[in-house]
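These notes concern the structure reproduced below.
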Amino acid sequence: MAETVSPLKHFVLAKKAITAIFGQLLEFVTEGSHFVEATYRNPELDRIATEDDLVEIQGYRNKLAVIGEVLSRRHMKVAFFGRTSSGKSSVINAMLWDKVLPSGIGHTTNCFLSVEGTDGDKAYLMTEGSDEKKSVKTVNQLAHALHMDKDLKAGCLVHVFWPKAKCALLRDDLVLVDSPGTDVTTELDIWIDKFCLDADVFVLVANSESTLMNTEKHFFHKVNERLSKPNIFILNNRWDASASEPEYMEDVRRQHMERCLHFLVEELKVVSPLEARNRIFFVSAKEVLNSRMNKAQGMPEGGGALAEGFQARLQEFQNFEQTFEECISQSAVKTKFEQHTIRAKQILDTVKNILDSVNVAAAEKRVYSMEEREDQIDRLDFIRNQMNLLTMDVKKKIKEVTEEVANKVSCAMTDEICRLSVLVDEFCSEFHPTPSVLKVYKSELNKHIEDGMGRNLADRCTSEVNASILQSQQEIIENLKPLLPAGIQNKLHTLIPCKKFDLSYDLNCHKLCSDFQEDIVFRFSLGWSSLVHRFLGSTNAQRVLLGLSEPIFQVPRSLASTPTAPSNPAAPDNAAQEELMITLITGLASLTSRTSMGIIVVGGVIWKTVGWKLISVTLSMYGALYLYERLTWTTRAKERAFKQQFVNYATEKLQMIVKFTSANCSHQVQQEMATTFARLCQQVDVTQKHLEEEIARLSKEIDQLEKIQNNSKLLRNKAVQLERELENFSKQFLHPSSGES
């Protein structure tokens, strides 16, 4: 015949299921705690997860770890109480099918004993407050050990660990607690607090040879005050004694039943009358123990002298065990796991709320960040497009301003060159025709002209140029302002100060007129050289004066040649006439210079022609004029001649650099405006860089927020799955009847 499954397995399965669920729950909350902590401590994600959320979920993680340890140690607990020598230890031994606890004459229990299974093959005991495992081989040795220990008092607990292989009942997480008699102590409250609050079932072992005593009732009244409707069984032990008086058996049984029912229903009010009848049993623990030990040894159950009605008492004991196992398994599952299940659901609800709040905050932040990123991208595109347009406009503006400056400087410099004589006349310094003095004089004159012209040009151009540059810079700044942040706009004038711009004209007169050669030697106005210069000009006069050493009347070959072909009869042109005149005068001058005789001959001819008086008057006037000019050729006159020569020379040289100087000034203006624009562009570049960095930061933040949303949803789905498992656990183990319906 196959053995039926013990109802105690219900608790074992429930414990295994709830332990697994709490293990998953702890793993889930730990994962959620790490997720919330990482989110909270991320400096880039502000206000997504709060410190309160982190503290709360970490607290749940710690609580679940403790609950997991408690669940692993949870077991069904039944406590046996009764008066001294009522047979409590015998009942436990009968249930264990072996003499585990000392019982019988002279072996009363003097302290609390808890019997639980061990996976080892050796029995041992541990006293309260000690971790020492004391080996126990026989029941007598256990009894001897308990009675020899003088430190054991009625309120002490001794753990007896019995091999599970020797006792099937201990394999299903069941702990049986034996107690001293309730009539040996007044410390009932301490007992209850210490040993009864976590008990799932209480068994009152009464002596059927007497009635329920007040000490027994008093104890359970106190238990009922501390616990809400405790599960209480009443065993009327030693019922085999009734076999000696069979005529009174039913009356005695009815009397005990009525008193026990009244105690459970009316006094304690823990069960209904119908349920109470299933909590009261009439047994003989000693008979059952002997019978089961015989059976374990292969002997007949009924061997030995047994009182009449043994089979009925054995069956009732078995009914008690069946009812007890069903009751304790259901009760233990409910008392040990129901509150933890409710607490787990509450934790899941709270964690789900935290995850939902994180998810919502991340979603809102993500939408805001995406909108902000789009705004930043649009602004970056706008700045880039505007910069392209503004760059072309600024280049055009710079070109217009530089051309305007070049024209102004060119006109002003031309006017100043025309007024150069006035500037030279204003120069006063010591003048002397010696080379050393002349060198100093020329150097100072060059400096005077350079300073004067520079000053005059600055007076005429600088203010207008500055106004034009300032206006252009202001226009550029105003056009670029909208592209910069408000904070930079307010500081723009400090970053790009509009300072006064001074043009550098750099005339460099010293080098420009370095090859000037003055001519301040006295020259008579009616002298031969002066006349030649006056009539022929400087270039032709030079040719004539240098040609004195050539042969007399040397004429160009073109005039001496005989034409072989017809020529035009027209008069010679001006160039030919000029060439002929030069040739004749050169020949004449050469003749007069070659011999003084020629002078005498010419003078004689003139003397004969006009007379000596006219010649004398002419020579006198000629000499007087020469003398006048010679006397008036002073240092002052030399200085005037020097200045006039310098003005003519400098005018020619300065006119050559008008275009260069105006171009130089326009280049300076171009550099100034380009530098200003470049500084502004630097600020715009910084702004663009900040925008690019902000866009990159927002993109990273959006990715992180999306990941947070996904993780929070994933964790929430895990929470929902755990809720389903808890619900299934409740239907299967806590409320099986409702689950079936």
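For all residues, glycine too, the Cβ spot is worked out from N, Cα and C.
Although substitutions are noted, the structure shown does not include any of them.
The feature domain 'Dynamin-type G' is assigned by Swiss-Prot to 72-321. Over the domain 'Dynamin-type G' (72-321) the predicted model carries a mean pLDDT of 82.
Under the heading GTP binding site, Swiss-Prot lists Ser85, Ser86, Gly87, Lys88, Ser89, Ser90, Asn237, Arg238, Trp239, Asp240, Ser284, Lys286, citing similarity to another entry as support. The number of other CB atoms found within 10 A of the CB of Asn237 (GTP binding site), across every protein chain shown, is 26.
Experimental mutagenesis at this site is recorded by Swiss-Prot as Lys88 to Thr, annotated: Induces partial mitochondria fragmentation; when overexpressed. A simple way to gauge crowding: the CB of Lys88 (mutagenesis position) has 31 other CB atoms within 10 angstroms, across all the protein chains here. Lys88 (mutagenesis position) carries a helical DSSP state (H, G or I).
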In the structure shown, with every protein chain counted, which of the binding-site residues Ser85, Ser89, Ser284 has the densest set of Cβ atoms within 10 angstroms of its Cβ? Ser284
For Trp239 (GTP binding site), the number of neighbouring Cβ atoms whose distance to its own Cβ is within 10 Å equals 27
If you pair up every Cα among Ser85, Ser86, Gly87, Lys88, Ser89, Ser90, Asn237, Arg238, Trp239, Asp240, Ser284, Lys286, the residues annotated as binding GTP, what's the maximum separation in angstrom, rounded to an integer? 17
Return the residues near Gly87 (GTP binding site), defined as same-chain residues 6+ apart in sequence whose C-beta is under 8 angstroms from its C-beta, sorted by sequence, else 'none'. Ser103, Val205, Asn207, Asn237, Arg238, Ala285, Lys286
For Ser284 (GTP binding site), name the DSSP secondary structure in the helix/strand/coil scheme. coil
